[in-house]
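Note sheet for the following structure.
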Amino acid sequence: MAEASAAGADSGAAVAAHRFFCHFCKGEVSPKLPEYICPRCESGFIEEVTDDSSFLGGGGSRIDNTTTTHFAELWGHLDHTMFFQDFRPFLSSSPLDQDNRANERGHQTHTDFWGARPPRLPLGRRYRSRGSSRPDRSPAIEGILQHIFAGFFANSAIPGSPHPFSWSGMLHSNPGDYAWGQTGLDAIVTQLLGQLENTGPPPADKEKITSLPTVTVTQEQVDMGLECPVCKEDYTVEEEVRQLPCNHFFHSSCIVPWLELHDTCPVCRKSLNGEDSTRQSQSTEASASNRFSNDSQLHDRWTF
């Protein structure tokens, strides 16, 4: 019996001699035994510190291709408080705040959701580039994880719990409609510009352009300060200009290239037929907006 006690004491001393690092608290801790959980945040996301642990010193970097390492990297990219808002005391980056909030709320919330022990994450070596305070957040990885959690929490609620998980309370719409990072935002803007391209009035008919009357500028018009609306140059007496059906005057070299692209007056937006092209443009833009919305719903959000 005495020998067993001595052996247990030696084992405890050996464990105590080991150093452990908590990835939630971002510091060394002495884990609670035998569960191996952090005494500050009550999480199991800790690992043993070795001489080559990359998160404690500077130098090169190493990569571990094990499954547990991949999960640890994904978990590190994830903004935990976005999903577990009721567990902010346990996921806060400040150990003092964690201790204070945990004392105020007690362990009732903790035990209601997870039982007597907190959720344990797979323990494995976790490496990232040394000299960096935290890993770079990947929009693609974060989007995938949020989709996974969206499906997991969609219909989950703990009976009798005052805080059932609800994805609708975390985001204001479908997570797939969000732009994850700068890349996602650029893709949306590019698609929107593509939908709105060529939504203005179509080119004017060439016969109508050539049939526009050519008139000469009078002294009265010069005295009124009449100018070309395109180049803003003042007209001179007896200068030849082109007159549109809306009675606006332009230099031929200014208005013809415009009409070859848009059947509309640059001043009043009326077409050569005398119709108001503003309403046509609005209806075309609305149609393009609806097309963009439908395409967004059918877009494969897992392509990156």
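From the backbone N, Cα and C atoms, a Cβ is placed for every residue, glycine too.
At each noted site, the model still has the original residue.
Not measured: the values here are computed from a predicted model.
Among the mutagenesis results in Swiss-Prot, Lys26 to Arg has the note: Loss of autoubiquitination; when associated with R-32. The residue drawn here is the original one. Taken residue by residue with DSSP, Lys26 (mutagenesis position) is part of neither helix nor strand, so it is coil.
Listed in Swiss-Prot is the mutagenesis experiment Lys32 to Arg, annotated as follows: Loss of autoubiquitination; when associated with R-26. Long-range C-beta contacts of Lys32 (mutagenesis position), restricted to its own chain and to partners at least six residues apart, with a cutoff below 8 Å, comprise Cys38, Pro39. Secondary structure at Lys32 (mutagenesis position), taken from DSSP and collapsed to helix, strand or coil, is strand.
Listed in Swiss-Prot is the mutagenesis experiment Ser132 to Ala, annotated as follows: About 50% loss of phosphorylation; when associated with A-133.
Among the mutagenesis experiments that Swiss-Prot reports, Ser133 to Ala is described with the note: About 50% loss of phosphorylation; when associated with A-132.
Following the DSSP three-state reduction, the secondary structure of Cys228 (mutagenesis position) is coil. Taking a C-beta cut-off of under 8 Å and a sequence gap of six or more, Cys228 (mutagenesis position) has these contacts in its own chain: Tyr235, Val241, Phe249, Phe250, His251, Cys254. Among the mutagenesis entries in Swiss-Prot is Cys228 to Ala, noted as: Loss of E3 ligase activity. Maintains the ability to restrict viral particle production; when associated with A-232.
Swiss-Prot lists Cys228 to Ala among its mutagenesis entries, and the accompanying note reads: Loss of autoubiquitination.
Sequence-distant neighbours of Cys231 (mutagenesis position): residues of the same chain at least 6 apart with a C-beta under 8 Å from its C-beta are His251, Cys254. Recorded in Swiss-Prot as a mutagenesis result, Cys231 to Ala carries the remark: Loss of autoubiquitination.
According to Swiss-Prot, the mutagenesis experiment Cys231 to Ala carries this note: Loss of E3 ligase activity. Maintains the ability to restrict viral particle production; when associated with A-228.
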- [ ] Across all the protein chains here, work out how many other Cβ atoms are within 10 Å of the Cβ of Lys26 (mutagenesis position).
- [x] 13
